[in-house]
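Asks: So that we are looking at the same thing, I have put the structure below in structure tokens.
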Amino acid sequence: MSGVKVRREDAKKVLELLKSVGILDGKRKAIRDEKYVIFPVTDTNIAKSLGLEVVDVELPMRPERQIYKNLEDLLPREIFKKLGRLDIVGDIAIVSIPDEILSEREVIVSAIRKLYPKVKVIARRGFHSGLYRIRELEVIWGENRLHTIHKENGVLIKVDLSKVFFNPRMKGERYRIAQLVNDGERILVPFAGVIPYPLVIARFKNVEVYAVEINEFAVKLAEENLELNRDRLKGKIKIIHGDVFEVLPNLPNFDRVVSPTPKGVDALSLTLSKAEKFLHYYDFVHESEIERFRERVLEECRRQGKECRVSVRKVSDYKPHVYKVCADVEILS
């Protein structure tokens, strides 16, 4: 085996160089003593051409799970610092690549493929737009498609990212809500999309869930997802195609309402009015406004004549100092 031997004071600079030319061997560990660091490399000829000292040395293998922890292990620092978030939906990787580093997309694609070898499509993330919150995506590597099956919390979720909204980062939140639910509850999920919340809830609990969604493509996929998971579910799901603001007034009240509210939509009054025991209401709030948001929820409870206990938790980052939050509302009377 081969490695490059460098003085400790030069180690950081050389590590970045090895990453940038793509010859750092991530399957083996570097070793160090008081004066030197030896980095594992995959190509000694390139290392020599860079003027580095190549040595024969036995370097330990990393455990499989530690080969690559994240993109920072694989990309030069200047590229990684400018790269946006990376999400995996099924076998599709979605990454934010600013224009200023778009010329490095082959390096970025190579790193993603090493980190996620099962990925078959890599797409560049654009902006959300339109009534259905569809994100603009450009396939930059792999199969020319944006449909896949995503696995989460013991369920399978069909998505077509060119036609529907789906956020894989809510996996933990969907599980949290499912664990709060009790068997026998009647639950309403407006803005249900391809029904990830209803699926996860019904996966774990024997409940009846009503899912309301306006996007006809999402409704079609939701129906396919219901069939796909039929044998996995303890509960039942009823899918309703329509506008939340038109459908909900005609529905009865529910034990619990889970509202993954789209950004810019105010459905607090409506969703609270349909909840008899619990409401989980999502919104996007600046960190300085979180307590004010909680007070707004309490004020709406008072306006509707409900005594409520309200706690607000940060769910995920949206942009600097702005968070997706969830108001967990317990209706006491």
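A Cβ is built for glycine as well, from the same backbone N, Cα and C atoms used for every other residue.
In case it helps, Swiss-Prot gives these features for our protein:
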{"type": "MUTAGEN", "residues": "E173 to A", "note": "Decrease in both activities"}
{"type": "MUTAGEN", "residues": "R174 to A", "note": "Decrease in both activities"}
{"type": "BINDING", "residues": "R174, F191, E213, I214, D243, V244", "note": "S-adenosyl-L-methionine binding site"}
{"type": "MUTAGEN", "residues": "P260 to N", "note": "Lack of tRNA(Phe):m1G methyltransferase activity, but does not affect tRNA(Phe):imG2 methyltransferase activity"}
{"type": "MUTAGEN", "residues": "P262 to A", "note": "Strong decrease in both activities"}
Asks: In whole Å, note down how far the CA of E173 (mutagenesis position) lies from the CA of I214 (S-adenosyl-L-methionine binding site).
Replies: 23
Asks: These are the mutagenesis positions: P260, P262. Which one scores highest on other Cβ atoms within 10 Å?
Replies: P260
Asks: Roughly how many angstrom lie between the C-alpha atoms of R174 (mutagenesis position) and F191 (S-adenosyl-L-methionine binding site)?
Replies: 14
Asks: Would you mind reading off the Cα separation of F191 (S-adenosyl-L-methionine binding site) from P260 (mutagenesis position), to the nearest angstrom?
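Replies: Between the Cα atoms of F191 (S-adenosyl-L-methionine binding site) and P260 (mutagenesis position), the distance comes to 6 Å.
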Asks: Which recorded positions from the set E173, E213, D243, V244 come within 10 angstroms of P262 (mutagenesis position), judged by C-alpha positions?
Replies: none
Asks: Please state how far apart, in Å and to a whole number, the two most distant Cα atoms are among R174, F191, E213, I214, D243, V244, the recorded S-adenosyl-L-methionine-binding residues.
Replies: 23
Asks: Do me a favour and check the Cα-Cα span between E213 (S-adenosyl-L-methionine binding site) and P260 (mutagenesis position); whole Å is fine.
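Replies: E213 (S-adenosyl-L-methionine binding site) and P260 (mutagenesis position) have their Cα atoms 11 Å apart.
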Asks: What is the Cβ neighbour count of I214 (S-adenosyl-L-methionine binding site) at a 10 Å cut-off, with all protein chains included?
Replies: 20
Asks: Looking only at C-alpha atoms, tell me how far P260 (mutagenesis position) is from V244 (S-adenosyl-L-methionine binding site), rounded to the nearest Å.
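Replies: Per the Cα atoms, P260 (mutagenesis position) and V244 (S-adenosyl-L-methionine binding site) stand 12 Å apart.
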